[in-house]
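One structure is given below, encoded as structure tokens.
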Amino acid sequence: MGPLLVWHRGDLRLHDHPALLEALARGPVVGLVVLDPNNLKTTPRRRAWFLENVRALREAYRARGGALWVLEGLPWEKVPEAARRLKAKAVYALTSHTPYGRYRDGRVREALPVPLHLLPAPHLLPPDLPRAYRVYTPFSRLYRGAAPPLPPPEALPKGPEEGEIPREDPGLPLPEPGEEAALAGLRAFLEAKLPRYAEERDRLDGEGGSRLSPYFALGVLSPRLAAWEAERRGGEGARKWVAELLWRDFSYHLLYHFPWMAERPLDPRFQAFPWQEDEALFQAWYEGKTGVPLVDAAMRELHATGFLSNRARMNAAQFAVKHLLLPWKRCEEAFRHLLLDGDRAVNLQGWQWAGGLGVDAAPYFRVFNPVLQGERHDPEGRWLKRWAPEYPSYAPKDPVVDLEEARRRYLRLARDLARG
């Protein structure tokens, strides 16, 4: 019989990989990545980021003497094809809890001539908890600290290599791909920024954060390892940062239990909200031409870099939903495809939270003032000057809507719905 196949999906790494180590304990392995067209229907920047990290994973296999197959096509066709060609004894992978991942894995299992073994992914809390939580705090209280992460294999058995990895022009500079770069970034953050994370995490320029989200989104960096290393250092910064990592798992938990949140608000009252299909307003928001400095700077940075701080994301999202009344789903999708870290579950949770649509305890009547938010979280205006230099301050300049009138309009509509 042949080797065991280790099928990498949202886990483009060798460290802290239960499926890889389980397979290695049972025999020689060959890695596999399937370039799934269902996941590659996105922007060039996101395709390029994914492909460069697949390339880095292949190099990691090679450096340890192993081989990674890369096949292009539908997983329920290509995984069985690889298993047959290699005469594989079984396929190992980490469990996916997304709606598409569960559908995909069911079809692959049906088509495979050998067993498919799915092992738990190293979440901080498993998304498939039997009780469904809609509020973050009781969910987070279940967390008791990170379990020790698993080490990467020192060596991998030799095997045949198959498949080419295409090139894609991202249209913008990308971070250094691969888990070595991710681990180096984690070390740098823990040493230099974690001690002040609690005080600086809300900076609009994102310099108080880790900037590791593009690696987490593809599983290039294990969240369990990240939490473990942060908790070893301790302090308020570590506590706050691990809480943010738990928000990621809360996002997966929500999408697992409420898969329909991808299409409609968690709060059923807001399914009847009168969103405004205004193409001119949508384009003004999307292109960063609203006349509202914080929003314009945020959208321009996102277009230019594929990254945005959490504080800027919340403000850009809430302005679209609450001030402009734009359809939240269209905006969420457009926003996600600009992000290098465009994780569907995380972005859906973020937009429904910012929009007051039922995620967590975020009240619908909370409406950020983008002027005060800018002054508070970029007090010297350096971030604003970099991305929207035509604005001397955070005061609006010929805005597409009057901020106070738009706030009152939204609250009137939302309260009418909330009261039934």
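The backbone N, Cα and C atoms fix where each Cβ goes, and this holds for glycine too.
What you see is the original sequence, not a version with the noted changes.
Note that the structure is predicted; figures quoted are calculated from it, not measured.
Within 10 Å of the C-beta of W241 (FAD binding site) there are 25 other C-beta atoms, taking all protein chains into account. Taken from Swiss-Prot, the feature FAD binding site covers Y197, G209, S210, R211, L212, S213, W241, R248, N310, D341, G342, D343, and the record attributes it to experimental evidence.
The annotation DNA binding site is assigned in Swiss-Prot to R201, Q373 on the grounds of similarity to another entry. For Q373 (DNA binding site), the number of other Cβ atoms no farther than 10 Å from its own Cβ, over all displayed protein chains, is 21.
Marked as domain 'Photolyase/cryptochrome alpha/beta' by Swiss-Prot: 2-124.
In the three-state DSSP assignment, the secondary structure recorded for K240 (mutagenesis position) is helix. Residues near K240 (mutagenesis position) in space but far in sequence (CB under 8 A, at least 6 apart, same chain), listed by position: Y197, A198, R201. Among the mutagenesis experiments that Swiss-Prot reports, K240 to A is described with the note: Reduces CPD repair activity by 20%.
Experimental mutagenesis at this site is recorded by Swiss-Prot as W247 to A, annotated: Reduces CPD repair activity by 20%. Within 10 Å of the C-beta atom of W247 (mutagenesis position) sit 17 other C-beta atoms, taking all shown protein chains into account. According to DSSP, W247 (mutagenesis position) sits within a helical segment.
The secondary structure of R311 (mutagenesis position), as reduced to three states from DSSP, is helical. What Swiss-Prot says about the mutagenesis result for R311 to A is this: Strongly reduces interaction with DNA.
Swiss-Prot lists W353 to A among its mutagenesis entries, and the accompanying note reads: Strongly reduces interaction with DNA. Reduces CPD repair activity by 80%. Secondary structure from DSSP puts W353 (mutagenesis position) in a helix. Residue density at W353 (mutagenesis position): 22 other Cβ atoms are found within 10 A of its Cβ, drawing on all protein chains shown.
For R366 (mutagenesis position), the same-chain residues 6+ apart in sequence whose C-beta sits under 8 angstroms from its C-beta are G356. Listed in Swiss-Prot is the mutagenesis experiment R366 to A, annotated as follows: Strongly reduces interaction with DNA.
According to its DSSP assignment, R366 (mutagenesis position) is coil. When the Cα of W241 (FAD binding site) is compared against those of the recorded positions W247, R311, W353, Q373, the shortest separation belongs to W247. Note: the domain 'Photolyase/cryptochrome alpha/beta' (2-124) comprises 52 helix, 26 strand, 45 coil (DSSP; helix = H, G, I, strand = E, B). The Cβ of N310 (FAD binding site) has R201, D202, G206, G209, E244 as same-chain neighbours under 8 Å, each 6 or more residues away in sequence. Of all the binding-site residues listed here (S210, L212, G342, Q373), Q373 has the Cα closest to the Cα of R311 (mutagenesis position).
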